[in-house]
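Novice: My questions will all concern the structure given below.
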Amino acid sequence: MSTLKQRKEDFVTGLNGGSITEINAVTSIALVTYISWNLLKNSNLMPPGISSVQYIIDFALNWVALLLSITIYASEPYLLNTLILLPCLLAFIYGKFTSSSKPSNPIYNKKKMITQRFQLEKKPYITAYRGGMLILTAIAILAVDFPIFPRRFAKVETWGTSLMDLGVGSFVFSNGIVSSRALLKNLSLKSKPSFLKNAFNALKSGGTLLFLGLLRLFFVKNLEYQEHVTEYGVHWNFFITLSLLPLVLTFIDPVTRMVPRCSIAIFISCIYEWLLLKDDRTLNFLILADRNCFFSANREGIFSFLGYCSIFLWGQNTGFYLLGNKPTLNNLYKPSTQDVVAASKKSSTWDYWTSVTPLSGLCIWSTIFLVISQLVFQYHPYSVSRRFANLPYTLWVITYNLLFLTGYCLTDKIFGNSSEYYKVAECLESINSNGLFLFLLANVSTGLVNMSMVTIDSSPLKSFLVLLAYCSFIAVISVFLYRKRIFIKL
């Protein structure tokens, strides 16, 4: 048993990752499938309402296509994108020429804002973005244990970029976007919860995740399950990181009334990077030190937590200009529900440029981060490190998510999707509705599969069939819960 455990640990150890260009190409399949689904939906060929045909198409696009992108077609992402997009585009053209009916929301038509008062809206492109990320994450956490999953996509040892490294940061970034909804809701209701109430809510939400993290630790240590110590440490894991984020950020909340969250995120990143770079002793400790005490044993989880705090804060900042139904005053960098028109008499040029629509905000911040990240990649003495969540890593994660969100937002603009004309594939909607629970289910299922078979010795065909069955299981559970209106909050 110990020999097999060692083989499995060696299978995911000492890896160097791949290029950012390839990662972008492979993960772009999620955006391409969203575009393809919209093409089919607007072609007048897809059956209306919920049908078995529609669900099969949905599952094929949003689960099978993503599975193919990181297994069989891992080396041919552009070919896979073409094979998916081209038939859907032809179906769209054919449907437009042969159908006499017109869609209720003609694409390319801009819709006027009906509601004047600030409201939080459910945006199709955010659901699609987060759903695609959750599905890809769920697939990858099991696929990484099979030879069919390229080693360059698995988490790197220390320096480098990989698909799974990006997935961890993207999960935190998207959670930041989701958490900004509560901040905007309190602001719109003119509610100011006390520090103690915020701390209690953070403990309540984080406590469940901490319990799951400790439960995972117990099973890993007692069931001879493979572990990668340099990932987070001896006792630490991703659930523990997620559990501590709400509580730690509760202590930052009072400061955010005077200082924007993006400024705090910049401060955290700069101070942390200074600690890493000021002399060699810090990095030597992180890479080479013995694991002879709790702090040293879990140094990756403890130090990288600072980087994840920064990513989470940038996710919150992004939510401020994405989630509302209209531009609000200075929403580019702070939570706001104040109407720009109402404040126009005393607003300045700065107010004009920082009160933005979702697409404008994404374009502005994407451009800023793209320029800064390229400069840092060029002149920084060290490469990206998910292990330490250093500055290059946080910049990479934030830039990627902003750029891809821009792509999703543009897709909605082109196809006329909005909160009034909400069109999102059921697979994406359902996994969003119970995201954290399904992430936990995916982790548990991954453990069960690993204990029931020797994944590293599986043939390509067997690997793919097992992964397809796993995808079907998670997808069916998610849709079942969604149709029954069962929403499990952890």
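Glycine residues also receive a Cβ, built from the backbone N, Cα and C atoms like all the rest.
Don't expect the noted substitutions in this model, because it carries the original residues.
From Swiss-Prot, here are the annotated features:
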type    : residues      : note
MUTAGEN : Lys8 to Glu   : In gwt1-10; impairs the transport of detergent-resistant microdomain-associated membrane proteins TAT2 and FUR4
MUTAGEN : Gly132 to Arg : Resistant to the drug 1-[4-butylbenzyl]isoquinoline (BIQ)
MUTAGEN : Leu209 to Pro : In gwt1-28; temperature sensitive mutant that induces a delay in export of GPI-anchored proteins; when associated with D-259
MUTAGEN : Val259 to Asp : In gwt1-28; temperature sensitive mutant that induces a delay in export of GPI-anchored proteins; when associated with P-209
MUTAGEN : Asn330 to Ser : In gwt1-16; temperature sensitive mutant that induces a delay in export of GPI-anchored proteins; when associated with P-362 and A-479
MUTAGEN : Leu362 to Pro : In gwt1-16; temperature sensitive mutant that induces a delay in export of GPI-anchored proteins; when associated with S-330 and A-479
MUTAGEN : Val397 to Ile : Resistant to the drug 1-[4-butylbenzyl]isoquinoline (BIQ)
MUTAGEN : Val479 to Ala : In gwt1-16; temperature sensitive mutant that induces a delay in export of GPI-anchored proteins; when associated with S-330 and P-362
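Provide an account of the burial state, proximal residues and distances for the features listed.
Specialist: For Lys8 (mutagenesis position), the same-chain residues 6+ apart in sequence whose C-beta sits under 8 angstroms from its C-beta are Asp145, Gln226, Asn450, Thr455, Ile456.
Residue environment of Gly132 (mutagenesis position) contains 26 other Cβ atoms, counted within 10 Å of its Cβ in all protein chains.
In the three-state DSSP scheme, Leu209 (mutagenesis position) is classed as helix.
Cβ neighbours within 10 Å of Val259 (mutagenesis position), excluding its own Cβ and spanning all shown chains: 12.
The number of other Cβ atoms within 10 Å of the Cβ belonging to Asn330 (mutagenesis position), over all protein chains shown, comes to 22.
Within the same chain, residues at least 6 positions away in sequence whose Cβ sits under 8 Å from that of Leu362 (mutagenesis position) are Thr318, Tyr321, Leu322, Leu402, Leu405, Thr406, Cys409.
Listed in sequence order, the residues of the same chain lying 6 or more apart from Val397 (mutagenesis position) and placing their CB within less than 8 Å of its CB are Leu166, Gly169, Ser170, Val172, Phe173, Ile311.
Taking the Cβ of Val479 (mutagenesis position) as centre and 10 Å as the limit, one finds 20 other Cβ atoms among all the protein chains shown.
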Novice: Which one is closest to Gly132 (mutagenesis position) in space, judged by CA to CA distance, out of the mutagenesis positions Leu209, Val259, Asn330, Val479?
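Specialist: Nearest listed residue in space: Val479.
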Novice: Check the DSSP secondary structure of Val479 (mutagenesis position), expressed as helix, strand or coil.
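Specialist: Where Val479 (mutagenesis position) sits, the three-state DSSP reduction gives helix.
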Novice: Round to the nearest Å and give the CA-to-CA distance linking Asn330 (mutagenesis position) with Val259 (mutagenesis position).
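Specialist: Given the Cα positions, Asn330 (mutagenesis position) is 13 Å from Val259 (mutagenesis position).
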Novice: Per DSSP, to which secondary structure element type does Asn330 (mutagenesis position) belong, with helix, strand and coil as the options?
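Specialist: DSSP assigns Asn330 (mutagenesis position) to coil.
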Novice: Far apart in sequence but close in space: which same-chain residues, 6 or more away, have a Cβ under 8 Å from Leu209 (mutagenesis position)?
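Specialist: Sequence-distant Cβ neighbours: Phe239, Ile240, Leu242, Ser243, Leu436, Leu490.
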